[in-house]
Amino acid sequence: MKSPRRTTLCLMFIVIYSSKAALNWNYESTIHPLSLHEHEPAGEEALRQKRAVATKSPTAEEYTVNIEISFENASFLDPIKAYLNSLSFPIHGNNTDQITDILSINVTTVCRPAGNEIWCSCETGYGWPRERCLHNLICQERDVFLPGHHCSCLKELPPNGPFCLLQEDVTLNMRVRLNVGFQEDLMNTSSALYRSYKTDLETAFRKGYGILPGFKGVTVTGFKSGSVVVTYEVKTTPPSLELIHKANEQVVQSLNQTYKMDYNSFQAVTINESNFFVTPEIIFEGDTVSLVCEKEVLSSNVSWRYEEQQLEIQNSSRFSIYTALFNNMTSVSKLTIHNITPGDAGEYVCKLILDIFEYECKKKIDVMPIQILANEEMKVMCDNNPVSLNCCSQGNVNWSKVEWKQEGKINIPGTPETDIDSSCSRYTLKADGTQCPSGSSGTTVIYTCEFISAYGARGSANIKVTFISVANLTITPDPISVSEGQNFSIKCISDVSNYDEVYWNTSAGIKIYQRFYTTRRYLDGAESVLTVKTSTREWNGTYHCIFRYKNSYSIATKDVIVHPLPLKLNIMVDPLEATVSCSGSHHIKCCIEEDGDYKVTFHTGSSSLPAAKEVNKKQVCYKHNFNASSVSWCSKTVDVCCHFTNAANNSVWSPSMKLNLVPGENITCQDPVIGVGEPGKVIQKLCRFSNVPSSPESPIGGTITYKCVGSQWEEKRNDCISAPINSLLQMAKALIKSPSQDEMLPTYLKDLSISIDKAEHEISSSPGSLGAIINILDLLSTVPTQVNSEMMTHVLSTVNVILGKPVLNTWKVLQQQWTNQSSQLLHSVERFSQALQSGDSPPLSFSQTNVQMSSMVIKSSHPETYQQRFVFPYFDLWGNVVIDKSYLENLQSDSSIVTMAFPTLQAILAQDIQENNFAESLVMTTTVSHNTTMPFRISMTFKNNSPSGGETKCVFWNFRLANNTGGWDSSGCYVEEGDGDNVTCICDHLTSFSILMSPDSPDPSSLLGILLDIISYVGVGFSILSLAACLVVEAVVWKSVTKNRTSYMRHTCIVNIAASLLVANTWFIVVAAIQDNRYILCKTACVAATFFIHFFYLSVFFWMLTLGLMLFYRLVFILHETSRSTQKAIAFCLGYGCPLAISVITLGATQPREVYTRKNVCWLNWEDTKALLAFAIPALIIVVVNITITIVVITKILRPSIGDKPCKQEKSSLFQISKSIGVLTPLLGLTWGFGLTTVFPGTNLVFHIIFAILNVFQGLFILLFGCLWDLKVQEALLNKFSLSRWSSQHSKSTSLGSSTPVFSMSSPISRRFNNLFGKTGTYNVSTPEATSSSLENSSSASSLLN
């Protein structure tokens, strides 16, 4: 056995030998280490060149030499390691050629026997390469191995030699303290002091830390105060604690002692140099997450910190920390977070402390939310068809299983199918009638799919499934057998309230038009009722009531039998009216278009007359020769009707035939077709039974009017309808009663357009044919819910013909009898345009001589501005329409905007307007397919070919005016600008627009219009300020001027007059400003403004009446006394109660019909309801009463009193008359009497100006004459503002002679008041009480007039 000393000497010998040999070796040669053992590592490069520095001096190179030493006795290992650690480096060597230094000697690998195996373990800072750390080779008892990482112990010698490798480089962030004073130059990297410190310290650091295995370098990074704290970085492999202490000692020894380095202040921090593992890699909400921190150091001082909240983590119900030491060389700490939430996301720090070392490792984790996608609601039919509920998760989650649960009143299980790879699960339901018992239809069951991950995360979604039973339909049980013209209904009841669609079909599969049936949904079922008000033969057949839910159909069937019976309107009688000689007879007949099995009789009164049947091709007539002699007396009118009875014993009466029995000598006109008549007699006959040529195959329609003139019948009016148009009219009447009218409509519109185009000449000379076409369009416009481009083209082609210039004269004749035909036509065209749906085809554009149309379809939420221009060169007219895109954004997608322009329609619509009101311009109508409640604004520009005279108005055609016959209305429209030839209108709604001239209204831009505006605004403004000042003055002097009952009531009236007029004027000026500035005021706000203006102006008048009655009472009933509270109650009831009652009644009587306000201004309506009378009549009555009171007062003042000289009396009387008029006129509202002059048309504009001036300045008059002219008010104001001396002198002077108060008992005027109504002289009162009473009464009169 060799001694340790000998072994150590041998090792030193080998080291020195190797060093000397290395000096003579070629750099490119491979050098194998010497060994005391025969083993040499094969294929391993034993000598590695580490560094070569090229300089001008001899090159210094560094080598790493691996030496293997084998011992027969393992006890030699520790002494050798101790010896090597005791060496001081570098060890200098000498050679004749070069100097060789040994910088460090480190033990890397130690192999020892362990049973039958050899375990080779790595020293600190070294480890086996990853590729050698196989699971079956590592030392399980001593090593904790994580796949993909270094291991520290192997069971056998590696094939390439037993050498552990240096581990990856780490950067040690270190600091040490120098116990010297800190200088500011150390903060400046360019200062000499900084460079000196840095150089000296780095030199010492390199000498000291050079002994560390894998040392690469050291850098001083800065200095901090606190003595001097040096921060620096050391780049090396992970060192052992023993080595780092040894290196620190060498640093202190190498550094100049003047730096006073404190050995105990060394600290080292490594960041993210530890192994940090997070499981799972992708974290989802609810997972159990493990964070493992591993470092090959022996320390159990490990802590965890949550950086987001600077929170030190401790063991709890959600967090658990486990720390352990493995292999006596590795510290492992594990943080487990249970049921992680998004609030736990952030950066986590694992901190391990060992001596001077702090090892920090940081990891930021994100918590992903779990999103389970599923249909929120589903409806499932209980028809045994499979329905799948699907749930899928978003994100790459490692799901382990999916569970389905259900909760509800009924239990309907399904079959789950889960595809973990696609993160989806399907639950298939197959519900049948047994699982959905009666009454359970509509029951809701909640199905929950819950996804569970391998790490504990759970995500779920609820699917609300409503189970629908197959509908059981119950249809009207009674047989339906009706006759033509009668109504019938079929009721179809479902015991299920859930359905997607309900419709009715004929047996041929034709859908019944939806206008014929209504469907209602109830809690426990549904009901659909097919109602036919006028049955025809087309309704004869079988009908199916169909409830559809998804692909399930429930059908109920009902047969309908319709027996032939002519409709009353289709029975043609002749004559409509006739004259019959009392001794003669007359042929009467009733005709129908289709034959049938009918029993027909004629009836007059209680008598029944037989009928003879006559068939003439398609026309079937029943005739009777009426004998006038059968009537008991002559000069009588007899009504005769036909009575049709069919096989079902249902009957119908024809229109009545009126026979006028007259003596034969009165008859002068005779005609075999028209009949007989007396002079001046006017009768109507159906055109087909008149002298107008007609054929049974193509009968004409309409009526013709004859008048007996002399001995001849003259044609007075011809309203006959040509045969082709009459045929179209009859077809239209039948179409709207047909069950398949929507399918027949396109073909009919095409035939109508072709026929009207061919019959243009006949229409231009036949008012009856023109009226028939209008009736046809009106009937058909109620049919469609959707109109395509082709149908709209046919409609406009028809309209183009009947609006042509050749037909305009026919319109005049037509509207002499039917005034609403033009409005009816316009309404029909608007209804067609509102139903226009272009679908996928381009928007329709139509242009003809008399009508043009443009349209646009809203396809997106950001449409373009709607701009259309229409030009009619033949009429020299044009117009533009603009709707800003901001208003179009409020419309539904696929909405259609349609604008049509008509150059001749205004002349037709305006025939009831005065000629000088007519402005020659287009009529443009704009409609939207879907109604909108959002604010709307349309701008239109018209060319006006009648620019002269009056104010231009923007108007629209209001179909509800004039008992729904229509009329021009300006509500919601105003003129934005106009230069005479062109007018731009702005409106807040859609319909048909045009412009009119208003000759009676001054042009707002004229001098007169501007003058009236200035007077109104300035006057009302002054009035408001004056009234406010009046109220302020009254408030200031109130206590001083209301010391007796009369003064109190006088000032109470004045205050309420001023307050009511102030509020009324404020409302007035606000509304006027809004309308003058063309702001759109909503109808509700306009109604409210009108109500308050009405109420407060009426209050002004009634308080004026109260003041007048108070004056009359105090002057007439001098000795009558009434308490203040009674007078006050009566005054307020009269002043506010009466106006409120009148205003509320007016509003309640007119607003339900929307005729409370005017069309273009917020004030009481006049044209439709005469609501203005609710203001005018009370106001005029009050003015008359106050005028009467004024006359009485002035008359009594003028009456002479005893003892006055005539000249003095005359002067005093004139003064009192002037003062009374000046006070009473503004106070009692006499100026409103001028309003009578403005009511009548054609009134001189001077009266308008006078009326405006007097009334708008009424507030100023009340302030001056009703308030400030009162002596008591003046005295109170003077006293209030401390002018006591002047007031005292004034009082003294006014107490003498002529300054005696004019209404004191001693004054002549007071005596005159006492002599009212024939009483003369004065009262001689002997008691103090009576004197006091007389004084109060006298002062009462004074306070009323002053």
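From the backbone N, Cα and C atoms, a Cβ is placed for every residue, glycine too.
The domain 'SEA' annotation in Swiss-Prot covers 166-273. If you look up Swiss-Prot, you'll see 267-368 marked as domain 'Ig-like 1'. For 369-466, the entry in Swiss-Prot reads domain 'Ig-like 2'. For 842-1003, the entry in Swiss-Prot reads domain 'GAIN-B'. For the mutagenesis result Gly1009 to Lys, the note given in Swiss-Prot is No effect on activation by exogenous agonist. Increased activation by exogenous agonist; when associated with 991-T--L-996 del. For the mutagenesis of Arg1153 to Gln, Swiss-Prot gives this note: No effect on activation by exogenous agonist; when associated with M-1157 and A-1161. The structure shown keeps the original residue. The note that Swiss-Prot attaches to the published mutagenesis Thr1157 to Met is: No effect on activation by exogenous agonist; when associated with Q-1153 and A-1161. Here Swiss-Prot describes Val1161 to Ala as a published mutagenesis experiment; the accompanying note says: No effect on activation by exogenous agonist; when associated with Q-1153 and M-1157. Where Swiss-Prot documents Ala1252 to Thr as a mutagenesis experiment, the accompanying text is: Increased activation by exogenous agonists; when associated with 991-T--L-996 del. As a published mutagenesis entry, Val1256 to Ala appears in Swiss-Prot alongside the note: Increased activation by exogenous agonists; when associated with 991-T--L-996 del.
Cα to Cα, Arg1153 (mutagenesis position) and Val1161 (mutagenesis position) are separated by 17 Å. In the three-state DSSP reading, Thr1157 (mutagenesis position) counts as strand.
Cβ neighbour density within 10 Å is lowest for Val1161 among the mutagenesis positions Thr1157, Val1161.
Each residue of the domain 'Ig-like 1' (267-368) gets a DSSP state, and the totals for helix, strand and coil are 6 helix, 62 strand, 34 coil. For the domain 'Ig-like 2' (369-466), the DSSP-based tally of helix, strand and coil residues reads 0 helix, 59 strand, 39 coil.
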